[in-house]
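Copied over from Swiss-Prot, here are the features:
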DOMAIN    1-190  domain 'N-acetyltransferase'
MUTAGEN   LYS56 to Arg  Strong reduction in tubulin acetylation, no effect on tubulin-binding; when associated with R-146; R-233 and R-244
BINDING   124-137, 160-169  acetyl-CoA binding site
MUTAGEN   GLY134 to Trp  Loss of catalytic activity, but function in microtubule stability not affected; when associated with W-136 and P-139
MUTAGEN   GLY136 to Trp  Loss of activity, but function in microtubule stability not affected; when associated with W-134 and P-139
MUTAGEN   LEU139 to Pro  Loss of activity, but function in microtubule stability not affected; when associated with W-134 and W-136
MUTAGEN   LYS146 to Arg  Strong reduction in tubulin acetylation, no effect on tubulin-binding; when associated with R-56; R-233 and R-244
MUTAGEN   LYS233 to Arg  Strong reduction in tubulin acetylation, no effect on tubulin-binding; when associated with R-56; R-146 and R-244
MUTAGEN   LYS244 to Arg  Strong reduction in tubulin acetylation, no effect on tubulin-binding; when associated with R-56; R-146 and R-233
Amino acid sequence: MEFPFDVDALFPERITVLDQHLRPPARRPGTTTPARVDLQQQIMTIVDELGKASAKAQHLPAPITSALRMQSNRHVIYILKDTSARPAGKGAIIGFLKVGYKKLFVLDDREAHNEVEPLCILDFYIHESVQRHGHGRELFQHMLQKERVEPHQLAIDRPSPKLLKFLNKHYNLETTVPQVNNFVIFEGFFAHQHRPPTSSLRATRHSRAAVADPIPAAPARKLPPKRAEGDIKPYSSSDREFLKVAVEPPWPLNRAPRRATPPAHPPPRSSSLGNSPDRGPLRPFVPEQELLRSLRLCPPHPTARLLLATDPGGSPAQRRRTRGTPWGLVAQSCHYSRHGGFNTSFLGTGNQERKQGEQEAEDRSASEDRVLLLDGSGEEPTQTGAPRAQAPPPQSWTVGGDIMNARVIRNLQERRSTRPW
């Protein structure tokens, strides 16, 4: 490739190495600052043209090598110039090779992921007019010597078929290790990649470091003895008395006679409880069977026994059930056909029955008061007032000539059908 400026004056050596700064390899004596700026601009022009030619040869949509990318990455480019032909005394460029270190995640033979940072071949181009003349091998070999690497330790970024044939022909690199990215590695790549040092090498390094560093190590600080582990107590190390008290049974099993005097020694409180109120002792637990047995064996009250013995009508509940005739029963017996027509005597009879029940309740309360007085004093109180008139005998009403009480009428009403249809 030819350029309008003097390439021999810009690159005095056959192979020139440029870094990301793209500076001239050597300063000529007496070169001013504007001249140095012009030289750097010429180098940038050469790099851009080489990148375009490489992209065209590899059928890439855009060049992957340019002066701007070189300045933004820590890559190295090797430029090979033609020293035999001197057209118009300016020289020519044959090709270039761009390399750089990249952090990769690659797979080994066992398909295990490995994080490595090898030297990668990023771009390689030789002009079509001078190919198969050994210029590519010369440039590649110079790079290997400069970087001190072996061909099987390299990773190639998207190599072209021509580059793979070149590596197979000159360096016997044929078998590749399959990868999931665009890089290609060959067998032997993991032979010297991040191998951990052996114990002997590690011991040798420590001994060398001790000899190189004459400063004695600081004495080890004595640590306090480790305290023995004990039982973990809830919330604090103090005893909690209320946690040891039995749970109070539900009502009525917890009903017990209260003590007349408070306990002589109340349970102590924990110091960590603060101003929380004291919990009194729980009542003793009474089994359910003993409670039921005591209820069955409990004798009735004397007043209740006397009332049951003197009442001819049975229990008080029975008297309440049979007291008078409800208005509903009277209405039912009056309005249904099986009892005949409407009889107004039923209403009067019901009123008389209700008055009779009220009189019986008054007599019963008076008798209970008399029994209580007898139980308390042992003497029968004297009656100072006028004698109470006796209640008239209970009246009843007849149905079909038979005397029937309210209980029988109620049973009859419950057993029959109340539906009018």
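Any Cβ shown, glycine's included, is placed from N, Cα and C.
Everything Swiss-Prot records as a feature, shown here on the structure.
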residue	record	contacts (Cβ under 8 Å, 6+ apart)
LYS56	mutagenesis position	none
HIS127	acetyl-CoA binding site	MET1, ALA53, ILE93, ILE94, GLY95
VAL130	acetyl-CoA binding site	ASP82, ILE94, GLY95
HIS133	acetyl-CoA binding site	none
GLY134	mutagenesis position	none
LEU139	mutagenesis position	ILE15, TYR78, LEU80, GLY95, PHE96, LEU97, ILE126
LYS146	mutagenesis position	VAL17, TYR78
PRO161	acetyl-CoA binding site	none
LEU164	acetyl-CoA binding site	VAL184
LEU167	acetyl-CoA binding site	PRO151, ILE156, PRO159, LEU173, PHE186
With an 8 Å cut-off on Cβ-Cβ distance and a minimum sequence separation of at least 6, pull the same-chain contacts of PHE124 (acetyl-CoA binding site), or say none.
SER54, GLY95, PHE96, LEU97, LYS98, GLY136, PHE140, LEU163
Averaging the per-residue pLDDT over the domain 'N-acetyltransferase' (1-190), what integer do you get?
89
Number of other Cβ atoms within 10 Å of the Cβ of GLY136 (mutagenesis position) across all protein chains:
22
Secondary structure at PHE124 (acetyl-CoA binding site), reduced by DSSP to three states:
strand
